[in-house]
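Below are the features I grabbed from Swiss-Prot:
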type: ACT_SITE; residues: Y147; note: active site, proton acceptor
type: BINDING; residues: R18, G19, I20, N82, A83, G84, I85, T86, P177, G178, F179, I180; note: NADP(+) binding site
type: BINDING; residues: S134, N141, V142, G143, Q144, G178, F179; note: substrate binding site
type: MUTAGEN; residues: S134 to A; note: 12% enzymatic activity
type: MUTAGEN; residues: Y147 to A; note: No enzymatic activity
type: MUTAGEN; residues: K151 to A; note: 5% enzymatic activity
Amino acid sequence: MLSLGLEDKVIVVTGGNRGIGAAIVKLLQEMGAKVAFTDLATDGGNTEALGVVANVTDLESMTAAAAEITDKLGPVYGVVANAGITKDNFFPKLTPADWDAVLNVNLKGVAYSIKPFIEGMYERKAGSIVAISSISGERGNVGQTNYSATKAGVIGMMKSLAREGARYGVRANAVAPGFIDTEMTLAIREDIREKITKEIPFRRFGKPEEIAWAVAFLLSPVASSYVTGEVLRVNGAHHT
């Protein structure tokens, strides 16, 4: 039987307690990976994966989490930088606190999620990093200047890491989801949700599991062994 080659690979997913992160954790477990996830709380219901309470905005917190994960599961092969937040408003109304919160989680948080693991990947000459960007990081979105800027930054970060890591056999890619059915998008007002749906050629929002499969592909040492520095769009042709 064909396999993505993720069996027994140790993979860390940040923001893995619910939503897209939880779907990624579940799928990777089903593929035989040894999965750990970090979040501000680990009570989302997945009792099989190793949950570690950690804050992606705090490098010391993530370094401590990395030590615990490595001690319990072994050397880490893959990191999925999924944790993210929004603080939406029109540009003139965005406060310094709105900017700082989103930059700290969505951009610095991605760097701090990767940093504790990457030197080990370089030493072992194997590893795959996948960061969750967004359709907003490529096309922008009204009321999301801060969010869009961070998600564009994530793409730039992965492209740079891909160039740095190539000589060590370490790949770095981004997944850019469109509108996905999560707690975040379910909070969108119904009339706005209907308007967005009509703009999507598939005429529906995506599912967290569809993002999880894209992540699994990019993590795979079999299916995507020569893929690095790329952005995989999963948006139902909303942005091509």
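Cβ atoms are placed via backbone N, Cα and C, with glycine included.
At each noted position, the model has the original residue.
Burial and contacts for the listed features, if you can.
DSSP assigns Y147 (mutagenesis position) to a helix.
Other Cβ atoms within 10 Å of the Cβ of R18 (NADP(+) binding site), summed over all protein chains shown, number 18.
With a cut-off of 8 Å between CB atoms and residues at least 6 apart in sequence, the same chain places T86, D88, S136 near Q144 (substrate binding site), listed in sequence order.
Classification of S134 (mutagenesis position) by DSSP places it in coil, neither helical nor stranded. When other Cβ atoms within 10 Å of the Cβ of S134 (mutagenesis position) are tallied across all protein chains shown, the result is 27.
Counted within 10 Å of its Cβ, the other Cβ atoms near Y147 (mutagenesis position) come to 23, all protein chains included.
Residue environment of K151 (mutagenesis position) contains 28 other Cβ atoms, counted within 10 Å of its Cβ in all protein chains.
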10 Å Cβ neighbour count around G143 (substrate binding site)?
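Its Cβ shell of radius 10 Å holds 15 other Cβ atoms.
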Can you figure out which of R18, I20, I85 (the binding-site residues) comes closest in space to G143 (substrate binding site), comparing Cα atoms?
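That would be I85, the closest of R18, I20, I85 to G143 (substrate binding site).
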Look up P177 (NADP(+) binding site) in the DSSP assignment and reduce it to helix, strand or coil.
strand
Around F179 (NADP(+) binding site), which residues of its chain at least 6 apart sit with Cβ under 8 Å of its Cβ?
I135, T185, I196, I200, F205, G206, N235, H238
